[in-house]
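Data first, discussion second: the structure below is written as structure tokens.
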Amino acid sequence: MVEKFVGTWKIADSHNFGEYLKAIGAPKELSDGGDATTPTLYISQKDGDKMTVKIENGPPTFLDTQVKFKLGEEFDEFPSDRRKGVKSVVNLVGEKLVYVQKWDGKETTYVREIKDGKLVVTLTMGDVVAVRSYRRATE
């Protein structure tokens, strides 16, 4: 089921991402340019339930990140937004990848799903919701 997420994805649209970054406590220099970032996502799968999500933002920057995980298993994460003590878990729920991060008594959720051939990521922190959509890159 996760196979449909595998591949290279380029940003197509971003809504409210800067506000989302503010809500999670990202530094001002990150949140101010949130919707202007143009990331490419590389999603790969190995041995069924092991995945890697790599995010590049054009020329190499401190915002670039890579996360390796096994579905359903909690892992320590070191996000590029500089939050500390983040524990994350990613689960396949129906046809969606649901990614939950917890730190300092807070929680945020990323839901990745395929809609009309696009990868749509809905990020939620409290009552702040951001939506970013990606188109599959042509090789």
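Cβ atoms are placed via backbone N, Cα and C, with glycine included.
Values in this document were obtained by computation on a predicted structure and should not be read as measured data.
Under the heading of mutagenesis, Swiss-Prot lists Asn57 to Gln and annotates it as follows: Reduces fluorescence emission. In Swiss-Prot, the entry for mutagenesis Asn57 to Ala states: Abolishes fluorescence emission. The structure shown retains the original residue. The (4Z,15Z)-bilirubin IXalpha binding site annotation in Swiss-Prot covers Asn57, Thr61, Ser80, Arg112, Arg132, Ser133, Tyr134.
In sequence order, Phe5, Lys96, Leu97, Val98, Tyr99, Leu119, Val120, Val121 are the residues of the chain that are 6 or more apart from Arg112 ((4Z,15Z)-bilirubin IXalpha binding site) and have a CB within less than 8 Å of its CB.
The Cβ of Tyr134 ((4Z,15Z)-bilirubin IXalpha binding site) has Trp9, Lys10, Ile11, Ala12, Leu41, Lys118, Leu119, Val120, Val121 as same-chain neighbours under 8 Å, each 6 or more residues away in sequence. Note: the CA-CA distance between Ser80 ((4Z,15Z)-bilirubin IXalpha binding site) and Asn57 (mutagenesis position) rounds to 11 Å.
Here the Cβ of Asn57 (mutagenesis position) has 16 other Cβ atoms within 10 Å, regardless of which shown protein chain they belong to. Cβ neighbours of Arg132 ((4Z,15Z)-bilirubin IXalpha binding site) (same chain, under 8 Å, six or more residues apart in sequence): Ile11, Asp13, Ser14, His15, Phe17, Val120, Val121, Leu123.
In sequence order, Ile11, Ala12, Asp13, Ser14, Lys115, Lys118, Leu119, Val120, Val121 are the residues of the chain that are 6 or more apart from Ser133 ((4Z,15Z)-bilirubin IXalpha binding site) and have a CB within less than 8 Å of its CB.
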